[in-house]
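Working notes for the structure below.
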Amino acid sequence: MDKTLSRNEAKELMQLLGLDMTCWGNLPLMRTKYLSKCKEFHPDKGGNEEKMKKLNSLYLKLQECVSTVHQLNEEEDEVWSSSQIPTYGTPDWDYWWSQFNSYWEEELRCNEEMPKSPGETPTKRTREDDEEPQCSQATPPKKKKDNATDASLSFPKELEEFVSQAVFSNRTLTAFVIHTTKEKAETLYKKLLSKFKCNFASRHSYYNTALVFILTPFRHRVSAVNNFCKGYCTISFLFCKGVNNAYGLYSRMTRDPFTLCEENIPGGLKENDFKAEDLYGEFKDQLNWKALSEFALELGIDDVYLLLGLYLQLSIKVEECEKCNSNEDATHNRLHMEHQKNALLFSDSKSQKNVCQQAIDVVIAKRRVDSLNMSREDLLARRFEKILDKMDKTIKGEQDVLLYMAGVAWYLGLNGKIDELVYRYLKVIVENVPKKRYWVFKGPINSGKTTVAAALLDLCGGKALNINIPADRLNFELGVAIDQFTVVFEDVKGQVGDNKLLPSGNGMSNLDNLRDYLDGSVKVNLEKKHLNKRSQIFPPGIVTMNEYLVPATLAPRFHKTVLFTPKRHLKESLDKTPELMVKRVLQSGMCILLMLIWCRPVSDFHPCIQAKVVYWKELLDKYIGLTEFADMQMNVTNGCNILEKHNA
């Protein structure tokens, strides 16, 4: 301890710790007091910042000096350990005492001469005295540390590629390497063999240090092995690492600068001794993120929680699944068989939401790539294919066919040329010509404009937007349209026209400020929370509104205005056929597509879906003829139940 701090520094440190100088050298007590004083002097706790800085500097200096002195003592061959002190009074003790004091006498030797008494005359200095250089007061240069000293400061760099670099990990392993002093390595080699019943253990020297390598029959955390070794290395340095490549590490430690000292199996380890199950236990299946992404892509799911719920349903056994047993959905049966094993692993995963979010990102990325590489006509044809597949699952028998054809009859009662209107709208959104991209559905309340707009939105795919919100919130509302095929600005409010009972709103004013969005001539910036801005042509679509005034600057952006008028018989027939509203038949894209199949020739459809269109035309002819459909139209006109059959 006398070689650590100066006398004044030691006194100052003990005063700051609140200890008497008699406690100097009691490191555990000083450590306890140091932690206590840190809380007392800390500035955040109302302490003295200057005292805190001084205490830290002195205590850290003490720790460094103690470590340095310990290392120097280990390097000195002539230092006696306490167990080697001979018995007092024997010749061996006398020799030991003389050797012990010779070191201190050399250290305490002083070359200065005592001043002479005043009566003595000074002697004449010789030439040799004059030429003797004066003693320098500068600090002597520190001895350059060799590799043996440096080896104890860090883990060998030669082995870093074979070990785990994780600092805080709960991972369990069967291979470990311990780096410490040579003396402690001998002790730990025996203790570790006994404690962990090691399958293999070896000890290797590395300059003035040593390493112990062990293979255990059971898996352990690195912290468990490290804590066990700490019990034998209270002062000596210690590095404990988990090993990722056991044979690679052992092979490297048999070559320079390492030296094999001993091992419990003669001949050591061979490369063919190792298999994955030998080192890491039985192989465990891991969750396949790619399979989950493929599942989301096939179903077109872009909702995290919907994907999470659907995939969890696949974790049950196929034999116990009600959907599979009912054979209602062939696609579900196939997906359940393909993904049941992976879904079971997914149910045990602790990062379910993160995995689902990545799968959703894959779906969005695929959709964005398709929007760049495919024409709008091909995108719409693919959308129709999905709706036709959905029709195969939903419309299964005569009752379902009649229900959806009742919806077709209602639409033809709304507008006798509704099929021509829909066909022209589809042509407009596919061509997407600037300033000819938006239609306006205008009419009083309960005139059917929102029903038609919702069905067209479901047919083509897209999102409905609320434009009546304050202008400062529009950016995130418009961001919903990113990568969408169409949009609907629903129930836009504006300045009151002839109907004074309507409430006014700022929807028209907001649309007037979005002329670039409606024109489609230039790309606009769309943004969502937690996502970067996306530049794209804003999607075409529909604007629904009551009898509001359209600003003169906004009217040229609308390609066509479709006027709707309330019809009493439509409302009455709908009230008497509640199934259409309960099952949302009129708002479904399937109903509009069935209407096109019923009314339009096959040649009007894209070639890739014409075969399915022919199939559905034949199916409709099988379940409903022209006479029965005419009866449905008559029921709509009379305000009766559309599904009511007439007596012959």
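Note that Cβ sites are derived from N, Cα and C of the backbone, with glycine treated the same way.
Look at Swiss-Prot and you will find 12-89 tagged as domain 'J'.
With a 10 A radius on its CB, His336 (Zn(2+) binding site) counts 20 other CB atoms from all the protein chains. Annotated Zn(2+) binding site per Swiss-Prot: Cys321, Cys324, His332, His336, in sequence order.
Taken residue by residue with DSSP, Asp361 (variant position) is part of a helix. Quoted from Swiss-Prot, the note attached to the natural variant Asp361 to Gly states: In strain: Isolate S3 and Isolate S5.
Sequence annotations record features per position, and here Swiss-Prot assigns domain 'SF3 helicase' to 417-579 based on sequence analysis. Confidence over the domain 'SF3 helicase' (417-579), given as mean pLDDT on the 0 to 100 scale, stands at 92.
Just so you know, the Cβ of Val440 (variant position) picks up 22 other Cβ atoms within 10 Å once every protein chain is counted. According to DSSP, Val440 (variant position) is assigned to a strand segment. As a natural variant entry, Val440 to Ile appears in Swiss-Prot alongside the note: In strain: Isolate S5.
What Swiss-Prot records for Gly443, Pro444, Ile445, Asn446, Ser447, Gly448, Lys449, Thr450 is ATP binding site. Within the same chain, residues at least 6 positions away in sequence whose Cβ sits under 8 Å from that of Ile445 (ATP binding site) are Asn546, Pro566.
Secondary structure at Gly520 (variant position), taken from DSSP and collapsed to helix, strand or coil, is coil. Natural variation at this site is recorded by Swiss-Prot as Gly520 to Glu, annotated: In strain: Isolate S2.
Non-local contacts of Leu594 (variant position) by the CB criterion (under 8 A, 6+ apart in sequence, same chain) comprise Met391, Tyr404, Met405, Gly407, Val408, Trp616, Leu620. For the natural variant Leu594 to Ile, Swiss-Prot gives this note: In strain: Isolate B0. The structure shown keeps the original residue.
The Zn(2+) site, placed at the center of the C-beta atoms of Cys321, Cys324, His332, His336, has further neighbours from the same chain whose C-beta lies within 8 angstroms: Leu314, Val318, Lys323, Asn325, Asp329, Asn333, Leu335, Met337.
Closest by Cα distance to Val440 (variant position), from the binding-site residues His336, Gly448, Lys449, is Lys449. Taking every protein chain shown into account, Asn446, Ser447 are the binding-site residues, and of these the Cβ with the most other Cβ atoms within 10 Å belongs to Ser447.
Distance from the CA of Asp361 (variant position) to the CA of Asn446 (ATP binding site) is 39 Å. The Cβ of Lys449 (ATP binding site) has 25 other Cβ atoms within 10 Å, all protein chains considered. Annotation for Cys321 (Zn(2+) binding site): same-chain Cβ neighbours under 8 Å, separated by at least 6 residues, are Gln313, His336.
DSSP assigns Cys321 (Zn(2+) binding site) to coil in the three-state reduction, placing it in neither a helix nor a strand.
Residues near Thr450 (ATP binding site) in space but far in sequence (CB under 8 A, at least 6 apart, same chain), listed by position: Phe441, Glu490, Asp491, Thr544.
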